[in-house]
Amino acid sequence: MSQTVHFQGNPVTVANSIPQAGSKAQTFTLVAKDLSDVTLGQFAGKRKVLNIFPSIDTGVCAASVRKFNQLATEIDNTVVLCISADLPFAQSRFCGAEGLNNVITLSTFRNAEFLQAYGVAIADGPLKGLAARAVVVIDENDNVIFSQLVDEITTEPDYEAALAVLKA
């Protein structure tokens, strides 16, 4: 099943469906800034915020990383994972230059299956192969408790809705 979002007002197809609240989070393996593999299981017992976006080198994506870095200080027992197709070197450069130490950046560059599993793979248009903008919140037991596939890729996600489910 595919979904439609928009990029600069134009429809874009996204393969599969984003996980819905109440479903079990799919396992994944992504790449950390030191090029090591990181799995969902490594965050067992913690709540996880997956901030998924096309590239850290765009203004809106960078803004979302900055905002979630700030919000990460307000929520206990929670890790914020910022996930994009950027190489770990670019992610590290950005976070280092910005002084962002409260989020963990992860890359899909060796494991594009993540995009399919989480229903964020852009299937057509100029961003084909990248991730659509989305937020998925997962509880300590790896159950999805919130998800948002942002309708317009060039707009920021609903931070307050994601934060509200973590403070509930």
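Cβ from N, Cα, C; glycine included.
According to Swiss-Prot, the features are:
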DOMAIN    19-168  domain 'Thioredoxin'
MUTAGEN   CYS61 to Ser  Abolishes catalytic activity
ACT_SITE  CYS61  active site, cysteine sulfenic acid (-SOH) intermediate
MUTAGEN   CYS82 to Ser  Reduces catalytic activity by 28%
MUTAGEN   CYS95 to Ser  Reduces catalytic activity by 80%
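The average per-residue pLDDT of the prediction over the domain 'Thioredoxin' (19-168) is 90, rounded to a whole number. Sequence-distant neighbours of CYS95 (mutagenesis position) (same chain, six or more apart, CB under 8 Å from its CB) are LYS33, VAL65, ASN101, VAL103, THR105, listed in sequence order. On its own chain, CYS61 (mutagenesis position) has PHE53, PRO54, SER55, SER84, ARG133 as residues at least 6 apart in sequence with a Cβ closer than 8 Å to its own Cβ.
DSSP assigns CYS95 (mutagenesis position) to a helix in the three-state reduction. Within 10 Å of the C-beta atom of CYS82 (mutagenesis position) sit 26 other C-beta atoms, taking all shown protein chains into account.
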